[in-house]
Amino acid sequence: MKRSAINDILGHTRQFFSQHDVHLPPFASFSPAQWQQLDTAAWEEVFDLKLGWDVTAFGRNNFAAHGLTLFTLRNGSAKGMPYVKCYAEKIMHVRDAQVTPMHFHWRKREDIINRGGGNLIVELWNADSNEQTADSDITVVIDGCRQKHTAGSQLRLSPGESICLPPGLYHSFWAEAGFGDVLVGEVSSVNDDDHDNHFLQPLDRYNLIDEDEPAQLVLCNEYRQFR
């Protein structure tokens, strides 16, 4: 991805969040120069847990079709130490018709919440013993209501609705085409993007970046430059 595209994406997402009255912590606005001036030891939790901005096209070259913009607000250590929080929270911007590819988590249990905008479509499959999609019915809980659906069902979440996804359940999601972008919340157990994501089709979690212009903000996988 080009840095200029990432700058534009983040600018658009910040506007979208503002339209939905979403307020982020101050470090969401820190430029690279501001990060350079900080006492990095005081910010180790942000660095270690990859709090902050994340822009990905999942290693592909078409962000509009396959991509996601998110901000991790809080998280804990995967093994419980040194950061003892047992929960995580993200806020996400899913653009109209933009797909997050099919994947599951080995350990993370998460609630995906449509906080506003258009409709969110979630496609669900059980994983078989070979980590492929299974033909068995899936069972999920939507806003406290336990439901059974056929394999590969695509469930529509309108604003205000949420779904609980257990570990090992394949899921892909996108904003329903023609209904606009979606503000998505995620509340979960500890998030570990380095070790707890399994994609049905192997892909890269982060994109290589072509530095065609200066970065306006810092992504969560770029903090190493400040340590």
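Going from the start of the chain as shown, residues are counted 1 onward.
Every residue gets a Cβ built from N, Cα and C, even glycine.
Original residues only.
Swiss-Prot lists LYS90, HIS103, PHE104, HIS105, TRP106, ARG107, LYS108, ARG109, GLU110, HIS171, GLU186, ASP193 with the feature D-fructose binding site, giving experimental evidence as the kind of evidence. Cβ neighbours of HIS103 (Mn(2+) binding site) (same chain, under 8 Å, six or more residues apart in sequence): TYR170, HIS171, SER172, ASN197, HIS198, PHE199, LEU200.
Among the features that Swiss-Prot reports, Mn(2+) binding site is placed at HIS103, HIS105, GLU110, HIS171, with the record citing experimental evidence. DSSP gives HIS103 (Mn(2+) binding site) a strand state.
Taking all protein chains in view, 21 other C-beta atoms sit within 10 angstroms of the C-beta of LYS90 (mutagenesis position). Classification of LYS90 (mutagenesis position) by DSSP places it within a strand. For the published mutagenesis LYS90 to Ala, Swiss-Prot gives the following note: Retains 0.7% of wild-type activity.
Experimental mutagenesis at this site is recorded by Swiss-Prot as LYS108 to Ala, annotated: Loss of activity. Counting only same-chain residues six or more apart in sequence, the Cβ atoms lying under 8 angstroms from the Cβ of LYS108 (mutagenesis position) belong to ALA88, PRO167, SER188, SER189, VAL190, ASN191, ASP192, ASP196.
Using a 10 Å Cβ-Cβ cutoff, GLU110 (mutagenesis position) registers 21 neighbours. According to Swiss-Prot, the mutagenesis experiment GLU110 to Ala carries the following note: Retains 1.4% of wild-type activity.
In Swiss-Prot, a published mutagenesis experiment is listed as GLU186 to Ala, annotated Loss of activity. Applying an 8 A CB threshold to same-chain residues 6+ apart, the list for GLU186 (mutagenesis position) reads LEU70, ALA88, GLU89, LYS90, ILE91, MET92, GLU110, ASP111, ILE112, ILE113.
Quoted from Swiss-Prot, the note on the mutagenesis of ASP193 to Ala is: Loss of activity. The DSSP secondary structure for ASP193 (mutagenesis position) is coil. A sphere of 10 angstroms centred on the C-beta of ASP193 (mutagenesis position) encloses 17 other C-beta atoms.
Record note (Swiss-Prot), mutagenesis ARG205 to Ala: Retains 9% of wild-type activity. The unchanged residue is displayed. Under the three-state DSSP scheme, ARG205 (mutagenesis position) falls in the coil class. Here ARG205 (mutagenesis position) comes close to THR56, PHE58, GLY59, ASP193, ASN197: these same-chain residues lie at least six apart in sequence, with C-beta atoms under 8 angstroms from its C-beta.
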When neighbour density is defined as the number of other C-beta atoms within 10 angstroms of a residue's C-beta, which of the binding-site residues PHE104, TRP106 has the lowest density?
TRP106
What is the number of other Cβ atoms found within 10 Å of the Cβ of HIS105 (Mn(2+) binding site)?
23
Cβ within 8 Å of the Mn(2+) site centroid (HIS103, HIS105, GLU110, HIS171 excluded): which residues?
PHE104, LYS108, LEU165, LEU169, TYR170, ASN197
Using all protein chains in view, find how many other C-beta atoms are within 10 Å of the C-beta of HIS171 (Mn(2+) binding site).
21
Can you tell me whether DSSP puts GLU110 (mutagenesis position) in helix, strand or coil?
strand
